[in-house]
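Here is the structure we will look at.
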Amino acid sequence: MSISKESSKTMIDIEKKGGEGKDGKGGSKMTKNEQFLLPFTFILIGLSSLNVWNTALGLNINFKYNTFQITGLVCSSIIALFVKVPKMLLPFALGGLAMLCAGFQIAHQCFTFEQFDTYCLIAFIVIGIMAGLAQTIAFSVGTTMEENMGGYMSAGIGISGVFIFIINLLLDQIVPDQKKFNVNEAKLLYLFLICELCLVLAIIFSVCNLELSSSKTSKEEEYSDKEQGLSYLELLKDSYKAILAMFLVNWLSLQLFPGVGHKKWQESHNISDYNVTLIVGMFQVFDFVSRYPPNLSHMKIFKWFTFSLNKLLLLNFLRLLFIPWFVINAACDLPIFTNIVQQCVCMAMLAFTNGWFNTVPFLVFVQELKKAKKKKDIETISTFLVVAMFVGLFMGIWTTYIYDFFPIVIKRYVVP
C-alpha cells in the first residue's frame, strides 16, 4: 500500500536500514510540507476515528453500547485479515462514521427510548466496523511509509481522549443539565457535532495528502504484489512478540476500564458525576500524554521510552498488578481507597502504560523482524497488530463481566 507520491522507495529503506530514518542517518526523502502534513493527517485520522468511543465515555452512556462497539471492531479486523481492504475505503469509512454521529443527534431528539436504544445498539456495532476499517487501513499505510507514521496514528488515538475530556469540562460549565434517556441533551448534540467536524477534516486531509488510488500504484509496488510473500504461519512466528504485546496491553486496559474503574468504584462509593468525569479524564489525559515520548525517542531525554519487544512483554506481565489494585478500590471502604486523588493516580498509571505500550510495538516491530522484509509481508504483520489490538479490546471488555460474579461492590442499604 503506497501513501505519498514519494513513498515508492519505502521498502528499500526498511529492508536495508531497518529504521535508519528514525535516527536520521538515512535522510528523509519527504518534502518539508510532507514532513508536517503526513504526521498531522495520521494524527487527525486517529483522533477522529476514536472520538465517538470517547464521546460515549464522556456522556457516561450505557456500558453495553461500548461492548457492542468493540464487537464491531473485531468484526472489522477479521474482515481485514482475510480480505485485502482497498485503501480507497478510508474516506468512505470516515464518512460513514460522520453520518452515524448525525444519526445519534436525530435519534436522541426524535425517537422514543426503545427506538433510541435500538439505534444505539445497531449504530455502535457499525461504528466499530467503520472505525476498525479506518484504523486498519491507516496503520497499514502508515507503518510502510518511508518514515514510520504508525506512532503518529497511535498519538492521534491518544489525543482523542484528552480532546473530548477538555470539551466535556467546558460544556459542563456552559450547557444546562437537562437529560433525556439519562443522557445530557446539549452535551450529546455538541459532542457529536464536534465528532462530525473532525471526521470531515480527516476525510479532506486523507484524500489530499495520502495516495489512496490503486491506479497510481508504483512499479515497485506492483512487482511487490506479484512477488510471493511468506505464509501467515511464518509471519506469525516472526512477529508473535509484537502481536502478544499488543493483545495483552489492550486486554487488561479494557477489562479494568471502564467496567471496574470507574463503574464499580462508583457503585461502591457513590462517586459524584463530577468525580467520575475526573477519573475518566485521567485515563484520557495520561493515555494521550504517554503516546508522544516513544515518537520522540531520537531525543536523548526520551530515548528510554522505546525498548525491545522482550522488555515490553515483561512489562506487560508486570502490569497485571493493576487487577488487585482496581478490585481493592471497589471492594474496600478504607479512606485511602475511597480517596479521589488515589483513584485518579491509579487510573492515570493504567492509562499511561496503556498509551505507551500501545505505541512501542508499531515503532519497533520492523527492526526486530528476521524473515519478513518485503513490503507486502510488513503490511500483513501491521494488520496482525491491529487485529491483536482489537481482539484484546474485545476480550477485555467482555471478560470485565467476570467481576460481576464476585462480591467486590459494597452494598449500600437504605435505612427506612
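In case you wondered, yes, glycine gets a Cβ from its N, Cα and C as well.
None of the listed substitutions appears in this model.
These come from Swiss-Prot:
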- D23 to E: No significant growth defects in adenosine-dependent proliferation assay when transporter expressed in purine auxotrophic yeast strain (VARIANT)
- M99 to I: No significant growth defects in adenosine-dependent proliferation assay when transporter expressed in purine auxotrophic yeast strain; when associated with K-367 (VARIANT)
- Q178 to K: No significant growth defects in adenosine-dependent proliferation assay when transporter expressed in purine auxotrophic yeast strain (VARIANT)
- L188 to M: No significant growth defects in adenosine-dependent proliferation assay when transporter expressed in purine auxotrophic yeast strain (VARIANT)
- N329 to S: Results in significant growth defects in adenosine-dependent proliferation assay when transporter expressed in purine auxotrophic yeast strain (VARIANT)
- Q367 to K: No significant growth defects in adenosine-dependent proliferation assay when transporter expressed in purine auxotrophic yeast strain; when associated with I-99 (VARIANT)
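Mapped onto this structure are the features recorded in Swiss-Prot.
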residue : record           : Cβ contacts under 8 Å, 6 or more apart
M99     : variant position : none
Q178    : variant position : N184, E185, A186
L188    : variant position : L59, F104, Q105, H108
N329    : variant position : G261, W265, F337, Q342, Q343, C346
For this session: Starting from the Cβ of Q367 (variant position), draw a 10 Å sphere and report how many other Cβ atoms land inside it.
Result: 16
For this session: Could you find out if DSSP has L188 (variant position) as helix, strand or coil?
Result: helix
